[in-house]
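*Asks:* Could you have a look at this structure, given as structure tokens, before my questions?
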Amino acid sequence: MNRWGLIGASTIAREWVIGAIRATGGEVVSMMSTSAERGAAYATENGIGKSVTSVEELVGDPDVDAVYVSTTNELHREQTLAAIRAGKHVLCEKPLAMTLEDAREMVVAAREAGVVLGTNHHLRNAAAHRAMRDAIAEGRIGRPIAARVFHAVYLPPHLQGWRLERPEAGGGVILDITVHDADTLRFVLNDDPAEAVAISHSAGMGKEGVEDGVMGGVRFQSGVIAQFHDAFTTKFAETGFEVHGTEGSLIGRNVMTQKPVGTVTLRNAEGESQLPLDPANLYETALAAFHSAIEGHGQPSATGEDGVWSLATGLAVVKAAATGQAAEIETGL
């Protein structure tokens with residue numbers, strides 16, 4: 001059994017990750033919050049035996065084998081490196097870090113320490129996206145030529161705060177949502193992005209210059225072009241993910257979500273058909289793969305390197321939106 005420590009008393013851990021760890025044979029034995037009061041309450045609420053107030057205490061605990069980092073973005077590097085130095089496996093929330101240099105440092109450190117580093121990109125675990133990837137690989141739409149991602153949602157009040165108010169913490173829709181688009185596109189297309197263009201704005205929710213909406217496009221190395229629309233501000237929009245090829249189209253609806261829902265339609269000269277989907281919990285799929293990787297079998301659903309690619313794409317979108325010019329996507333890996 002893999003024993004986990006949590007860095008951060010986060011909503012995502014409470015709503016999704018703690019349950020996924022337990023459902024896949026792991027145990028959550030400790031959690032860390034800089035607030036002793038909050039940490040104790042969180043631990044009690046979630047059935048966690050220990051609560052500590054420092055990263056050093058958590059990663060130094062011999063009862064902890066792996067660490068889940070879900071603090072604000074600017075803290076990811078130092079906390080992940082501390083865990084790696086202590087010989088712990090790490091599943092880190094996206095984005096891995098605030099800069100590519102820091103993200104690469106995390107990947108190299110994990111490799112040299114011989115521990116597993118994963119990025120918590122949940123969407124590549126969705127049955128819809130896996131079915132689309134398989135259909136493309138099987139040639140069911142011919143050669144992919146374009147993709148479209150609709151990921152404009154409404155950020156609920158309990159998730160607002162720093163995402164809308166703190167640029168220094170990595171707030172804003174690009175590093176929160178666009179990085180997920182980037183990873184899902186890479187996964188489904190089995191292709192790497194090369195260049196991005198974008199326009200961003202604040203429609204009233206973002207403060208301190210934080211963008212709450214962005215539209216843009218990405219050109220992939222194969223020549224596929226993809227467009228995306230991401231936002232925190234749209235209460236009634238539907239999410240979607242489409243890939244269009246020379247011989248057909250894949251149309252995913254309600255698939256850019258944490259829940260195991262949505263549909264995928266294959267449309268071609270023969271008509272329309274629904275792809276069969278297994279509605280498995282996305283986070284349980286991710287944690288099962290992570291536990292297997294710890295045991296020496298395979299790798300996480302999204303590796304540290306995958307996290308570098310999504311961050312590189314997100315930062316290119318930030319640059320393109322700021323300059324009005326196309327920005328190259330380079331990881332330095």
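Each Cβ is built from the backbone N, Cα and C atoms, and glycine gets one as well.
Sequence unchanged from the original; the noted substitutions are absent.
According to Swiss-Prot, the feature NADP(+) binding site maps to 9-12, 33-34, Arg38, 71-76, 93-94, Asn120, 162-163, Tyr283, an assignment based on experimental evidence. Swiss-Prot documents Ser10 to Gly as a published mutagenesis change and attaches the note Almost no effect. Listed in Swiss-Prot is the mutagenesis experiment Ala13 to Gly, annotated as follows: Can use NAD as cosubstrate as well as NADP. The note that Swiss-Prot attaches to the published mutagenesis Ser33 to Asp is: No activity. Looking at Swiss-Prot, you'll find the mutagenesis Lys94 to Gly noted as follows: Less than 1% remaining activity. As a published mutagenesis entry, Asp176 to Ala appears in Swiss-Prot alongside the note: Less than 1% remaining activity. While the structure shown retains the original residue, Swiss-Prot records the mutagenesis experiment His180 to Ala with this note: Less than 2% remaining activity. For the mutagenesis of Gly206 to Ile, Swiss-Prot gives this note: No effect. The structure shown keeps the original residue.
Please situate the listed features within the shown structure.
*Replies:* Counting Cβ atoms from all protein chains shown, Ile12 (NADP(+) binding site) has 17 others lying within 10 Å of its own Cβ.
Secondary structure at Ser10 (mutagenesis position), taken from DSSP and collapsed to helix, strand or coil, is coil. A C-beta separation below 8 Å, combined with a sequence spacing of at least six in one chain, links Ser10 (mutagenesis position) to Ser70, Thr71, Glu93.
Neighbour density for Ala13 (mutagenesis position): within 10 A of its CB lie 25 other CB atoms from the protein chains shown.
In three-state terms derived from DSSP, Ser33 (mutagenesis position) belongs to neither a helical nor a strand segment and is classed as coil.
Taking Cβ-Cβ distances under 8 Å and a sequence gap of 6 or more within the same chain, the neighbours of Lys94 (mutagenesis position) are Thr119, Asn120, His121, Val179, His180, Asp183, Gly307, Ser310, Leu311. The secondary structure of Lys94 (mutagenesis position), as reduced to three states from DSSP, is coil rather than helix or strand.
Asp176 (mutagenesis position) has a Cβ environment of 21 other Cβ atoms inside 10 Å. Under the DSSP three-state reduction, Asp176 (mutagenesis position) is assigned to helix.
When Cβ atoms from all protein chains are considered, those within 10 Å of His180 (mutagenesis position) total 22, not counting its own.
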*Asks:* Relative to the Cβ of His76 (NADP(+) binding site), which residues of the same chain, six or more apart in sequence, are found under 8 Å away?
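*Replies:* His76 (NADP(+) binding site) has long-range Cβ partners Val69, Cys92, Glu93, Pro95, Leu96, Ala97, Met98, Met106.
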*Asks:* Enumerate same-chain residues with a sequence separation of six or more from Ser33 (mutagenesis position) and a Cβ-Cβ distance below 8 A; give 'none' if the list is empty.
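*Replies:* Residues satisfying the criterion: Gly8, Ala9, Gly39, Tyr42, Ser51, Thr53.
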*Asks:* Just the number: how many Å between the Cα atoms of Asp176 (mutagenesis position) and Asn73 (NADP(+) binding site)?
*Replies:* 9
*Asks:* How many whole Å apart are the CA atoms of Tyr283 (NADP(+) binding site) and Ala13 (mutagenesis position)?
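*Replies:* With the alpha carbons as reference points, the distance is 10 Å.
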